[in-house]
Structure formats: C-alpha cells, structure tokens
Amino acid sequence: MLLCDSCNKGWHIYCLSPPLKHIPLGNWYCLECLNTDEETFGFVPGKCLLLEDFKRIADRAKRKWFGSGTVSRTQIEKKFWEIVEGSGGEVEVMYGNDLDTSVYGSGFPRIGDQRPESVEADIWDEYCGSPWNLNNMPKLKGSMLQAIRHNINGVTVPWLYLGMLFSSFCWHFEDHCFYSVNYLHWGEAKCWYGIPGSAASAFEKVMRKTLPDLFDAQPDLLFQLVTMLSPTVLQENKVPVYTVLQEPGNFVITFPKSFHAGFNFGLNCAEAVNFATADWLPYGGSGAELYRLYRKPSVISHEELLCVVAKGNCCNNEGSIHLKKELLRIYSKEKTWREQLWKSGILRSSPMFVPECADSVGIEEDPTCIICQQFLHLSAIVCNCRPSVFACLEHWKHLCECEPTKLRLEYRYTLAELDMMVQEVEKFGGCKTQETKISQRPSSGTKRSIALNKKEGMQVSQARPADKWLLRASKVLDAAFSSVEYATLLKESEQFLWAGSEMDRVRDVTKSLNKAKIWAEAVSDCLSKVEGEVNDDSMKVHLEFIDELLRVNPVPCFNSGYLKLKDYAEEARKLSEKIDSALSSSPTITQLELLHSEVSRSPISLKKHEILSKKISSAKMLAKRAKRYLTDAKPPGIEMDALFKLNSEMLELHVQLPETEGILDLVKKSESARDKSNKVLTGSLSLENVEELLHEFDSFSINVPELNILRQYHVDTLSWISRFNDVMVDVREGKDQRKLISDLSSLLRDGASLGIQVEGLPLVEVELKKASCREKARTVYTARKSLDFIEQLLSEAVILHIEEEEIFVEISGILSTARCWEERASTILENETQMYELKDLVRMSVNIDAVLPTLQGIENTISSAETWLQKSEPFLSATSSMASSPCSMLELPVLKDLVTQAKLLNVQLQEPRILETLLLNCERWQCDNHQLLQETEDLLDNAKIDDGTHSNILPKIMDLITRVDSARRSGLALGLNFDELPKLRTASLKLGWCCKTITLSSSSPTSELLEDVGKPSLQHIQQHLKEGQTLEILPEEYYLGKRLMELKDTGLEWAKRARKVVTDSGALALEDVFELISEGENLPVHAEQELQSLRARSMLHCICLKPYNSRSMVSCSQCGEWYHTYCLKLHWRPKAYVCSACCPLAETTPQIDPARATEPERPSLNQRRTRMVATDAAVNDLKWKTRKHIKRTTKRSPQVHILPWFFT
C-alpha cells in the first residue's frame, strides 16, 4: 500500500493510473490532492473573460515585463527560458486554450455560417470548401478520421487558442499520435520547438533523467502537458530540437509522435485541429498501447477505427499496406489472448451487441475496461456477479474473484471474420505480403473432420473436442426434438464459435441447432395454445404464423405435434373461405352475426375476423342513424350533405337494411327542393314567386342550402318593407333631418343589398337627397361656408324644387351681401391706401356669415405692415436719440432688409423714408472709414526709423490716431453694429504700439547712457513684444518690429556670453572680461544686473587667482580675503584661519589638531542633498558677510548673481 502524504489514504501501486513498479522516494500525493492543491504546478482554470478584457490583461502583462519600449524576440525568448529555469522570477499569465469553435465560432468560413454582405458568394463558397479550411481537413478523402461519426472537439472540430506574452504549451504529442495542423489568424508570433518522432524515445529518457522525482511519482507526466524543459538541455543530451517561428497566416503541421512545445510572443489567436492519413495507422496503434500502459482513457477506439476503415474500403493501394499491418497486429493479439483464455477455462462466449451505425466510429456504444480504461470493441470479459462491469482480455484476472468457468467472453467478430477482413483489404489493395499469406485460413467449405496431423498447438487441442461435439450434434438432429439436449449442445458450442475458419463447421451446425430449436419450440407453443381453448382473441395464434411454420421444408427436426397443428390450420382456412363468401354477397345483419359467433369459437385467430366485426358494427351504426332520420318526430336540422353521405355509405356497405328505401325517398325530395330553388335564384326574384316556393316546402325537415337562402331573402324583404313604411311617416311629418338622413341612408343601403326587388327604393333615394340638402343649409349658420358652396347649395335646392323654403331664401340674402363686400375689397387692394380703410373692411366682414376670399389678403396686408413697423422700431428709436449703447447695437444687414421690404408694402407710411436716410448715412460712414483703415495699414507697412527720422513719423501717427478715434465715435453714434468698429479699435491700438516701439528703438547712445539713462531694458522690450503678439502683430512683418527684434537679439546674445563667462571658474582672461564689460556698457539696451555679475567675475581670490565659485572656501580672520580649502590642502574648514600674507612668519599651514587630522565621515544622503541645494542657492545671494577690515587695503567681494534667462 502507498499512503498519500496529504490525505493519508492508501492505494495499491498496481491499481494506480498508471500503475507504479515500486514505492517512490520522498513525498507522494494522490491525484485527488494534486487536483485540489492551489499551489501545484501546471495550469489552473481561469475565469470567463470577454476578448476586450483579455486584450487589456495581455497588454498589461507585456508592459510589466518590458515596459512600453520595443523589445526583440530574442530578448523575449531568453527571458522566457530564464523564467522556466527559475532565474527570471515568477510569472502568471492567462491562456485561452481549447475553445470549442462550434460554440465560439471559427476563423474559417463554414457552410452553416451567415455570409457577410461584403463578401461575394463565389469567394465565400470557395473558402468554405477549401481543403486548407481546418473545418474540412479532418474529413478529407484519405483521412482516417472521416470514419468518425460524432464530432470530437479538438480532433475533428477545431479548437481556438487565445494567447498572451509567455503563455505556453508544454512538451507533448497529440492524442493517439495524430497529425495536427495549427493556423495563426492574427497577433504576435508563436515560437515552436519540435522533436522528430524518431527521437521520441531519446527525448523521454532525457526527461526522466533530468526530472527523476517527478516521473517516479507520476509516470504519466508527459500526458499532463505541464512539463517544460529547455531545448538547450535536450541538445546537450544529443536530442535534436528544431525551432519554427509562426507568423500570422502561417500553417504549422506536427507529425505523429513528434513531441512539441512553445510559447507566444504576445497577444494572438490561433486555430488547430487533428487529421490522420493512412501512414498514421502504426503510430495510432502505438498510441493506443501507451494509453493502455498508463491506463488513460482514449479519445476513440483504435480497433473500431481500423474495422470501419477496412469495411468501408476507403484506403488506396499505399494506405492498404499500413491498414493490413495494423489489422494483422490486432488479429494476432486477439487470437493469442482468446486462446489463452480458453486454456484458462473460460469456455462461455457470446456475440456483442452490434450498434445501429456499424459503418462509422462512435464514442458511446462500446464499454471500457475497468482496469486500463480502454474501449472494448473487439472483445471483453464479463461475469454474472457484476454484469455491468467489463475487463479487457489482458486484465481479466482483475475483474472479480469468481472462477474462470463463470466468466464469459463477449466478442464482436470471430477470428474467421477478422481474418476475412484482412483478406478483403489485401484484395482491395492489390498486393500481398508475407504476413497476409501466413494469416490465411482454410475456407468454411472443408469437411466436418479436421485434419489433425496438419495442426499444432491450440488448434489441435480445440479440434478434438470440436469433432466430438459435431458427432453428438448430428445424432441429436436425427433424433426427436429434446429441448434439454439442444440447450446443452448450444451452450457447449460457445467455446468454439469465436475461433477461426477451422471452426466454420461448428458454427454451421450451431446455426442449424438454433434454427431447429426455435422451429420446434414454436410448433409446440402453437399446439398448446390451440388445444388449450383460449377465449381471449389477443392470446390466440394467428393463422399466418402457423402457415409460416408449416411452410418450412424440409422440417429442421422431428416434432410429433406437427401433423396435429396442420389439421387445425386446415379447419381455420375453411372458416376463412366462408367469411369471404359471406362478404362478397349482400347478407343481412343477422346472417353476419351468426358467422361472427362461429369465428369467435375457433381456437385460431383469423385476420378476416376483424373485418367481419367492423362490417357488423358499421351496419348497426348506419341503421341507427337512418331510423333517426325516418322517425315520425322528424327532428329539424338534418343537413343535406349528411343525408347524401348516409345514403352512399349504406349502398357501399353491401348489407341488407330495412331503412334503405326510406332514406332514398328523402334524398329524392331534397334534390327536388334544390333544383326548384336554383331555378328561382337564377331568374328575376319577386316576392310572390319566393312565397309560393316556400309554401310548397314548408314542412320539409332537410336543410337544403338553396332553400334556406330563399327563406332568408323572404325574411329580410318583409323586414325592409316594415321599416320603409315607418320612415315615410317621419318624412311626411318633417321630423329631425339629421335622424331622417341616417334612417334613409340605412334604408337605401339595405334595400340595395336585398335579394328580392322592392318598389319603394327610388322614393327613398329622392327623399334622402332632399333631407341632405336641408341639413347642408343648416350648417351655413353653424359654420361659415365658402361662396361657391352656398351657390352650389342653392342650385341643388332648385333642382329638388325646395328653393322657396324659408331657409334657402335667407341663404340667398347672405350671398348677395358677400358679393358687394368682395367688390369693394378688390378695389382697395388694387391701389395703396391708408391703414384705417383696411381695418374698416375687416370690421365689416364680421357681420357676414360666409367665407370671404379677399379677407385673407386684407388681413395679410395689415399684418405685414404692423410686423414691418415692429421690426423698424429699434432703428427709428436710434434715429431719434442719436445714441446707442454697445449692448443694443443694431445690424446693418437688417436695416437694408427693412428698407427693401418697405417697398413691397401696399400701405401708405412715413417710416420707410426715415430708414432710407439712416441707411445712406451708414454707407457714407463705411466708405470714409475704409480709406482711413487703408491709410493706417500703409503707414505701418512703410514706416522706417533712422537717426532723426522718428521726429517726422511720430506726428503723423498721432494725427492718424486722433482721426481713427473720431471715426470710431461717429460710428458708435449711428447706433449700428458695424464690422469696421473692431477694426478701428485694433488700428488705434496698433498705432499706439508703434509709437511706443519708436520710443524704445530710437534711443541713441549719448553721454547720458553712461549712467544708463534713456536705455530700454530687455524686460521692457520683451513685454512690449508680448503686447504686440496680443494685438496679433508679427514683428517680422513691419519694419519697426524688425528693428525692435534686432535690439532684443543683440541684448540676449550679449547676456548669454556674460552668463557663460560668470560661470567659467576663471577660464577667460581678465582682459577679455573687461572687454566684455565695456561691450555691455555700450549696448543700446539696459543690462545692469549682468554688468554687476561680470564686475564681480573680474574680482580674483585665493592663491590660485580664480574668481568666486561654489566650492568650499575659508576667510582670513585678519584681512578678510577668501581662500579655497582645497588650495590650502585643508580637509575641513577651521573655525579661525590666518593667511600667509597676514602672518608671513608662520608656517604655510596652520597647526592642526592630530585628533582631527582625519577626514570626517561621509554624510547621509539627505544631508548631502540639503548641502547641494544650499550650495546652488548660495550662488544667487551669497554675500561676503564674514570679511573684516584689516590694515592692508582690500576690497569687499560684491554680491554675485546668476544671469537671468530671457528666453520666452
């Protein structure tokens, strides 16, 4: 027993999957604990992600390892193997592998997929049927996988793979050693490492040698896809390794039993599937044996695949060679094990269940071995103690503890059938091999005696009992039937049936025994039922079954009941002929019932018995229905079709019924009623004719459709006449016209749809027109109508002779008043008129009850004039006040539109002339200001400054500024929002800027400039240029700006040189420094701060005669001079120091305390940073505060400044 070091459960080492040969060293964990351990190596199921989320995680992983810069693939590959070998740190990535394309979709088009509109149908069909389409490749002609009936994910149905950086697939080969093809759709490349199939054994040896502990604990480690080993290690151990870099659009094919591994350089998407050509078959057999060895469940049954391919003849000549070799291998293996089981005492056998689709490979029918987990297609061992558990022939001893005699061999093919399968493949392939020649067996046509002198081994030992069995079987077949002896012989024959063609005679005799046993038992069973007087018809024996038994010739065996059964069958046939005779004539119900009673007493079931029963039942049912039709009560509602159907059924039944004559009379009367009704319907229907026919068939109970139509016509006509009389009374009494119209309309509509002609219909139509005309006249008072409507209404009244009625006389007066108003309105609209006249016409129209056509034009004219006055009000107000605030500026285009619209008004007004005057003033102002703006632009473009010329330009500019401001004020006074107002303001500001530019750029160096009086500073120049940028003035476009830019560039260039000299630590000679100072003093711009820094630079210090810098210095306590500590060779700054000039007799260096002669400790990082910041800041504001006055004359060091930057 092997104990798990986690759960402490015990396991037999031979029961493990795969079994272990010995107890492994170190800790060992069972499969359950390995699957539940969260920190185990390998792959862990991840969560479900959307593609966008997966992309985001992939990008984040790549940035984590290599940042956002570019990285070569060589660097990525190196880092990957460093991580694998443990020196590159830990990495956790996600790999979307084994995604079923039937669920998530394929990257290749499929026939069932919806075609995008952008792809043409021909191209789509071409790619759907392409052999390089991975959905088609497994089932192509020549592929062994086309024999598989079901779709197997990853084998016959492609899988999708979504990878990211460092996601990998470990060393493995495909299931069943299949070929595989992988296509990269998009993304980063995929790196492959491959081992040739010929070096697979060497590869496994190196893996076991390198990782002995893992393989001792898990011998099937390479099946788990969790082991990665560097190609370098494999190559060092003489294992050939090849590398392939797969780019998008590339196919990669792996060969059978070829170990391969790899990883992804980044986010990508690939698709892969398996396929198997005929040369794969030997590798497939090797793979199946590996599954058996390691007790791993296989994907398909390799033996079933071979049999299906062999029976289907789907291999060519070259493929048949590989197929024959594999069939011979499984034949030899099956033959050896079956013979060993026979020797071990397993004599019972039975054929396996044959599936419905035996011509294709399935995955659900075959059982699996309880030990090695393999499909049991060819044979299996089973025991009655556990009938649902099976074992293969190799592991039969582990099935149960029962004796071998209680076990049973189940087989799908006999050895003879397998041998025939090999010969068929050989015949189809067209070639023979030495192996197939050896495998051939004698045909089944050999004599019963087997030549024992030509047999050896197992065949000899099995042939002797077979001969004995055949001898016994011959005697039993010649004797009378005995169920016990037959069962014994059949049970004993099971030990021979699975064998080869040498047992064909046994199989033939067994079939004869089975046939005889089935026939004899059937005869005995039938005879027992016939003689047992069974009353239940369902338990009787059918005559057809007895005839089938009696037709067997010759009889398989002797049975004493055969002749008795023959006599019973003869009596049943005579009774059947009697039934035929009765049915062919026209019997009565009584005769049929007597015959039915005789048939029911027969011990044999006749098929015509049921026909006779149905005949009697139908006759009784028809007679019952006929009596109901012919009863004295004569119930109404009998349909004519039902009567005709009953008559037809009674005639077709061929049974004599007393009700037949009565039904026939009803049928004749119905036909007569139908013919007369049709004759009336086809002619001109009058009320008298219809009433005459209905009176004739008043008491007829059959529903004749045509007669029913006439009855309905008659009822509808009588109802309409009654309504007509009532409405005519209302017409004469002059009731409500609206209700009268409704009643007359309904009456007219119903009368037109009557099937019978009525006389009052024209009168209804005339009265309806009159009522409608009166109702229209009434609406003139409720809602105004047009003059055309009123004229038409009066015309209708004249036609209907009702024009003298009071309402139509009043309407005629309204029409005359409206005509007079229209004539006056037309006259006014033809000429311009005053507003009050138009409004008088509108007031008059209120009292006229009609729609006046010209009224809308009058109202539109008034509305247009009022709208124009409302829009003009702001301009009229601005004209009167002669001022407007900026927030209420009016637009000039609006004014122009108003002046144009005024010309279209058909009203006499004073306001349009006022707006025309205002528009003329505005256009004159625009013309004047256009010239002023052009003059300003010319002055700015052409102004030049020379020595003494600025005195001539400035007055012109000032005069122009005055004129521009005056024009702007006059434009504001007009109260309109002119486009020129902002331009005038900008021109004024630009002219002011030019004045200031002339002032800054025209200062000439005079004697006053020695004291920096009159010079502009660089800050002032830059500020002024920024103000010009705000005004959108580009200095390079104007001469004045160019001159100012030159001054700025000159000052900045000198300041840059000065800054460089100040910080050069004394590199520049003093003469050059003084020359630079002189140059700066003569600059046309003010640079005092830079000059002070240069003057400070000209001060030299220390014995090195260098200017001040940021390095450590010490001051003399007497003269105040500064010295560099490194020039004095001091390791630290003393509290007090006296220089050699002040103390010439002293030593060069002061006495230093020996205890402090060592260099102090290095300060901390924070202290050093603080000192550096302080040192930089000291450059700007250091002052020689520690200098002291001494006897000899010295100068204090001025404050030192860093030159400022003036770059914008």
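Cβ atoms here come from the backbone N, Cα and C positions, even for glycine.
Keep in mind the model shows the original residues, not the substituted ones.
Per Swiss-Prot, Zn(2+) 1 binding site is recorded for Cys4, Cys7, Cys30, Cys33, and the stated evidence type is sequence analysis. Counting only residues at least six positions away in the same chain, the Cβ atoms of Gly10, Trp11, Trp28, Tyr29, Cys30, Cys33 sit under 8 Å from the Cβ of Cys4 (Zn(2+) 1 binding site).
If you look up Swiss-Prot, you'll see His172, Glu174, His260 marked as Fe cation binding site. Mapped onto three states, the DSSP output places His172 (mutagenesis position) in strand.
Within 10 Å of the C-beta of Cys400 (Zn(2+) 3 binding site) there are 18 other C-beta atoms, taking all protein chains into account. For the recorded site, Cys400 (Zn(2+) 3 binding site), the DSSP three-state label reads coil. The annotation Zn(2+) 3 binding site is assigned in Swiss-Prot to Cys383, Cys385, Cys400, Cys402 on the grounds of similarity to another entry.
Confidence across the domain 'JmjC' (126-292), taken as the mean pLDDT and rounded to a whole number, stands at 92. Taken from Swiss-Prot, the feature domain 'JmjC' applies to 126-292.
Among the sequence features in Swiss-Prot, the mutagenesis site His172 to Ala is noted as follows: Abolished histone H3 'Lys-4' (H3K4me) demethylase activity toward H3K4me1, H3K4me2 and H3K4me3 leading to ectopic increase in genome-wide H3K4me1, H3K4me2 and H3K4me3 levels and a better dehydration stress tolerance; when associated with A-174. Every protein chain considered, the tally of other Cβ atoms within 10 Å of the Cβ of His172 (mutagenesis position) stands at 16.
Listed in Swiss-Prot as a mutagenesis experiment, Glu174 to Ala is described as follows: Abolished histone H3 'Lys-4' (H3K4me) demethylase activity toward H3K4me1, H3K4me2 and H3K4me3 leading to ectopic increase in genome-wide H3K4me1, H3K4me2 and H3K4me3 levels and a better dehydration stress tolerance; when associated with A-172.
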Notebook entry, point to check: Relative to the Cα of Cys400 (Zn(2+) 3 binding site), which of the recorded positions Cys7, His172, Glu174 has the closest Cα?
Noted result: Cys7
Next item on the list: Compile a sequence-ordered list of residues in the same chain as Cys385 (Zn(2+) 3 binding site), six or more apart from it, whose Cβ lies below 8 A from its Cβ; state 'none' when nothing qualifies.
Entry: Cys400, Cys402, Lys406
Margin query: I need the most crowded of these binding-site residues: Cys7, Cys30, Cys33. Count other C-beta atoms within 10 angstroms of each C-beta and give me the top one.
Written below: Cys30
Next item on the list: Using DSSP with the three-state reduction, classify Cys7 (Zn(2+) 1 binding site) as helix, strand or coil.
Entry: coil
Note to self: Given the binding-site residues Cys7, His260, Cys383, find the one whose Cα is closest in space to the Cα of His172 (mutagenesis position).
What the structure shows: His260
Check: Which of these binding-site residues is closest to Glu174 (mutagenesis position) if you go by CA atoms: Cys7, His260, Cys383?
Finding: His260
Next item on the list: Count, for each of the binding-site residues Cys383, Cys402, the other C-beta atoms lying within 10 angstroms of its own C-beta, and report the residue with the smallest count.
Entry: Cys402
Next item on the list: Name, in the order they occur in the sequence, the residues of the same chain whose CB lies under 8 A from the CB of His260 (Fe cation binding site) and which sit 6 or more residues away.
Entry: Phe169, Trp171, His172, Phe173, Trp192, Tyr193, Gly194, Ile195, Thr254
Next item on the list: State the Cα to Cα distance, in Å, between Cys7 (Zn(2+) 1 binding site) and Cys383 (Zn(2+) 3 binding site), rounded to an integer.
Entry: 34
Next item on the list: Return one of helix, strand or coil for Cys33 (Zn(2+) 1 binding site), based on DSSP.
Entry: helix
